[in-house]
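Pasting the relevant annotations from Swiss-Prot:
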| type | residues | note |
| --- | --- | --- |
| ACT_SITE | ASP232 | active site, charge relay system |
| ACT_SITE | SER254 | active site, charge relay system |
| ACT_SITE | GLN304 | active site, charge relay system |
| MUTAGEN | HIS78 to Ala | Reduces Acyl-CoA thioesterase activity and peroxisome proliferation |
Amino acid sequence: MSSPQAPEDGQGCGDRGDPPGDLRSVLVTTVLNLEPLDEDLFRGRHYWVPAKRLFGGQIVGQALVAAAKSVSEDVHVHSLHCYFVRAGDPKLPVLYQVERTRTGSSFSVRSVKAVQHGKPIFICQASFQQAQPSPMQHQFSMPTVPPPEELLDCETLIDQYLRDPNLQKRYPLALNRIAAQEVPIEIKPVNPSPLSQLQRMEPKQMFWVRARGYIGEGDMKMHCCVAAYISDYAFLGTALLPHQWQHKVHFMVSLDHSMWFHAPFRADHWMLYECESPWAGGSRGLVHGRLWRQDGVLAVTCAQEGVIRVKPQVSESKL
């Protein structure tokens with residue numbers, strides 16, 4: 001599945017869309033809205049198509065929507081583990097088949113298969129748990145970063161990039177294409193680098209993110225599904241950051257995706273997405289991520305491995 005990124009780099013200022021104001025989030029009403037066909041069988045539509053492929057985050061989010069419809073109201077997802085096994089066809093709807101693997105008193109497991117052309121393109125297992133108190137609790141400390149109110153959004157950053165007289169000629173077309181796309185999430189990078197000065201960077205990035213529009217407090221299951229969508233955004237691109245000054249992306253897709261849900265949160269409120277890549281090699285990259293609430297609570301942990309094939313970066317002086 002495709003993993004969106006900024007033009008020829010891995011930073012999380014990829015795409016934007018016009019905010020719907022006070023309207024209910026388009027992620028809930030359209031992007032993650034499934035059509036029930038039969039018991040435990042659903043059809044998804046309304047696909048965002050970056051790089052002519054289905055966006056992996058949308059498939060993960062829709063699969064979790066399907067799984068959540070088969071469990072009781074008093075249980076919530078605590079983990080999911082997914083594999084992308086075939087490229088999705090953006091011209092066709094996706095069928096989601098849910099298997100009720102186990103329903104227990106505390107934990108329940110659901111297996112979800114996403115199907116096109118009669119073959120699975122994606123498989124997922126999600127585990128749900130009833131809320132339970134525990135005296136054993138700890139978490140890492142949230143990174144200290146500027147609040148989202150002090151940072152520029154991607155729309156403003158793209159305008160600044162396009163006005164930069166030192167911007168390399170290969171970027172304006174890609175930036176204008178990005179600016180024309182509509183994406184149902186808002187992004188504010190913590191430390192965006194100028195595109196005119198590609199340089200070696202640490203395989204780490206942070207950005208504030210939230211769903212556009214209003215989701216509300218009532219449905220925690222939907223907030224988890226929206227977070228699943230958000231979690232794949234520019235995630236794998238973190239592995240590119242140390243290499244973007246000498247290589248450009250030839251091919252990049254997600255192989256798998258895992259998430260662990262720790263605490264309640266609202267996906268329509270700002271959360272800090274902390275991403276890092278501890279390893280890359282063998283035409284693969286590994287990335288880890290943490291979604292933090294603004295009050296410092298660790299809400300979600302993510303991990304992903306993907307295929308990354310690159311070509312040498314050709315300087316404009318050699319063109």
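For all residues, glycine too, the Cβ spot is worked out from N, Cα and C.
This is the original sequence, none of the listed changes applied.
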List the same-chain residues at least 6 positions away in sequence whose Cβ sits under 8 Å from the Cβ of GLN304 (active site, charge relay system), in sequence order, or say none.
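ASP232, PHE235, LEU236, SER254, LEU255, ASP256, HIS257, SER258, LEU286, VAL287, GLY289 - these are the non-local Cβ neighbours of GLN304 (active site, charge relay system), listed in sequence order.
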Once the DSSP letters are reduced so that anything not helix or strand counts as coil, what is ASP232 (active site, charge relay system)?
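Reduced to three states, the DSSP call for ASP232 (active site, charge relay system) is coil.
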So what sits near HIS78 (mutagenesis position) in its own chain, CB-to-CB under 8 Å and at least six residues off in sequence?
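HIS78 (mutagenesis position) has long-range Cβ partners SER127, PHE128, GLN129, TRP260, PHE261.
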Test of understanding: give the count of other CB atoms lying within 10 angstroms of the CB of SER254 (active site, charge relay system).
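Its Cβ has 26 other Cβ atoms within 10 Å.
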Can you tell me how many other Cβ atoms are located within 10 Å of the Cβ belonging to ASP232 (active site, charge relay system)?
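So the Cβ neighbour count for ASP232 (active site, charge relay system) comes to 27.
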